[in-house]
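Here is the structure we will look at.
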Amino acid sequence: MGSLSSRGKTSSPSPSSSGPDQEPVSMQPERHKVTAVALGSFPAGEQARLSLRLGEPLTIISEDGDWWTVQSEVSGREYHMPSVYVAKVAHGWLYEGLSREKAEELLLLPGNPGGAFLIRESQTRRGCYSLSVRLSRPASWDRIRHYRIQRLDNGWLYISPRLTFPSLHALVEHYSELADGICCPLREPCVLQKLGPLPGKDTPPPVTVPTSSLNWKKLDRSLLFLEAPASGEASLLSEGLRESLSSYISLAEDPLDDA
């Protein structure tokens, strides 16, 4: 739980226990395995079944400058790809290398309910973060709300100055219990897309069009005036076409009959 400085409670730790360079949360909870998420389809232009998709969970195998080797936790395939297509994920909700726009795309993926959230490291303000939350509205489209998480000189964090926290874990725990000024309580971390079909248009089954046995060049005029076939039998001519052809022939033959 955070501390309420407005109520006279201590809002910061002692100077010896914290400093301006304190890192509230490490991005590497497990040395042997670094979890990440795909930020888009890769490689572009490949068949859907071979491509990564937005939100697909990954394991980072190696990092070589701007090119990383990752393995999909869905298909097991390995990819050597630019790091801009990947964001690291720690604790299920802390993202490194994620923009505001991509945060919105991830949270709006199917499977994320209202209250789904993630925290991303600021790409412009060192040591600061942003909280992104999916807000469900019954009479309208869901939207994403963003809240800047500021950092004090002593390392403590806050969204509202009246309420400070020693760590991101404490902040998440507090706002999971009550909204306390944000759009809604935090419900669960953004869901990684482990299930469901890969992206790409579903190809509908081919439509079978029966081939007509009617030969227009050898059409007998008497066929136009036959009664409709019994139920279940194929018809050479539809009722509408039969009537149209009959009317045309009648009109074409009338002048000859009057001559």
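Indices start at 1 and increase along the chain as displayed.
Positions of Cβ are set from backbone N, Cα and C atoms, glycine also.
Feature annotations, reproduced from Swiss-Prot:
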type: DOMAIN; residues: 31-91; note: domain 'SH3'
type: DOMAIN; residues: 93-190; note: domain 'SH2'
type: MUTAGEN; residues: Gly2 to Ala; note: Abolishes localization to membranes
type: MUTAGEN; residues: Met27 to Val; note: Abolishes isoform 2
type: MUTAGEN; residues: Pro82 to Leu; note: Does not affect its inhibitory function
type: MUTAGEN; residues: Arg120 to Glu; note: Abolishes interaction with ZAP70, and its inhibitory function
Worksheet item: Between Pro82 (mutagenesis position) and Arg120 (mutagenesis position), what is the CA-CA distance rounded to a whole number of Å?
Response: 20
Worksheet entry | Most Cβ neighbours inside 10 Å, all chains, among the mutagenesis positions Pro82, Arg120 | Arg120
Worksheet entry | DSSP residue counts for the domain 'SH2' (93-190), split into helix, strand and coil | 18 helix, 32 strand, 48 coil
Worksheet, complete the sentence: On average, residues of the domain 'SH3' (31-91) score a pLDDT of 86
